[in-house]
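S.K.: Feature annotation from Swiss-Prot assigns fatty acid 16:0 binding site to Lys56, Lys269. Per Swiss-Prot, mutagenesis Cys25 to Ala is noted as: No effect on GTP-binding. Loss of fatty acid-induced proton transport; when associated with V-28 and A-31. Quoted from Swiss-Prot, the note attached to the mutagenesis of Asp28 to Val states: No effect on GTP-binding. Decreased fatty acid-induced proton transport. Loss of fatty acid-induced proton transport; when associated with A-25 and A-31. Among the mutagenesis experiments that Swiss-Prot reports, Thr31 to Ala is described with the note: No effect on GTP-binding. No effect on fatty acid-induced proton transport. Loss of fatty acid-induced proton transport; when associated with A-25 and V-28. Quoting Swiss-Prot on the mutagenesis of His146 to Leu: No effect on GTP-binding. Decreased fatty acid-induced proton transport; when associated with L-148. A mutagenesis experiment is reported in Swiss-Prot for this position, His148 to Leu, and the note states: No effect on GTP-binding. Decreased fatty acid-induced proton transport; when associated with L-146. Among the sequence features in Swiss-Prot, the mutagenesis site Arg153 to Leu is noted as follows: No effect on GTP-binding. Decreased fatty acid-induced proton transport.
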Amino acid sequence: MVSSTTSEVQPTMGVKIFSAGVSACLADIITFPLDTAKVRLQIQGEGQASSTIRYKGVLGTITTLAKTEGLPKLYSGLPAGIQRQISFASLRIGLYDTVQEYFSSGRETPASLGSKISAGLMTGGVAVFIGQPTEVVKVRMQAQSHLHGIKPRYTGTYNAYRVIATTESLSTLWKGTTPNLMRNVIINCTELVTYDLMKGALVNHHILADDVPCHLLSALVAGFCTTLLASPVDVVKTRFINSLPGQYPSVPSCAMTMYTKEGPAAFFKGFAPSFLRLGSWNVIMFVCFEQLKKELMKSRQTVDCTT
């Protein structure tokens, strides 16, 4: 990503969007059980989510879910997760370079920190509004329990879209847009800008070449910084999206209820699976993204040479 440090032909916007979407979907498939564990830990202690089963730690949560609800439960909501990455990650990551160039007006080499942050803000914000319905369905599918005696709210992904729209309202599919917007603005800026800066520093100071080890290390650093900053907003977003109608009058009310009933530590519930998930997700996505861009451009150049 993001600022090229080589003389290779630059990927087109279409190549970047396609590469981002494919890489994000692959990363989501591999790391989805960690995301499900994160959601369960985040809603633990909430009124409607309380049960006799307590989740402890990342592996403990995954093991408990597999034993009590079956292995498929770890991937409940995956179709919505894939839809989310297609509509969300492909735009926020794929358009980042193009928007960054727009803000720098092509005059800054390399682009300034302000241009990078502005690009992250814009692409993250636009992507949230487009992909929010998939986020709502994904979280609710991950949060609902299939334990004996508890009737699931939804029988499947598409049933969830229909039930939410008909029994609550169409606007409910955009429930939690405010905290999700805050979360993803933080994530997009921190993730992309940190990765961009880290990669640039490693390459420009000749510590690592612009290749897989550089991409891997940059992605890990970006994942940790992003998780640390986004965790409080992420927990509030998950609680608010998963809440029953009228449970929380507003996002601030949800945050205040968490603080008064569970204390400040509640805002960092699920931090370990969040970092494991986001760190591993970043590594898979960014490494695949970089390599896929290169291979697609090589293929395009080969086709151009033969025609």
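Here the Cβ of each residue, glycine as well, is placed from N, Cα and C on the backbone.
Are these features on the surface or tucked inside, and what touches them?
M.R.: Secondary structure from DSSP puts Cys25 (mutagenesis position) in a helix.
In the structure as shown, the Cβ atom of Thr31 (mutagenesis position) sits within 10 Å of 23 other Cβ atoms.
Taking all protein chains in view, 17 other C-beta atoms sit within 10 angstroms of the C-beta of Arg153 (mutagenesis position). DSSP classifies Arg153 (mutagenesis position) as coil under the three-state reduction.
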S.K.: With the cut-off set at 10 Å between Cβ atoms, which of these binding-site residues ends up with the most neighbours? Options: Lys56, Lys269.
M.R.: Lys269
S.K.: Who sits close to Asp28 (mutagenesis position): which same-chain residues at least 6 apart have their Cβ under 8 Å from its Cβ?
M.R.: Asp35, Leu78, Gly81, Ile82, Arg84, Gln85, Trp281
S.K.: Taking the Cβ of Cys25 (mutagenesis position) as the centre, count every other Cβ atom within 10 Å, in any protein chain shown.
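M.R.: The answer is 20 other Cβ atoms.
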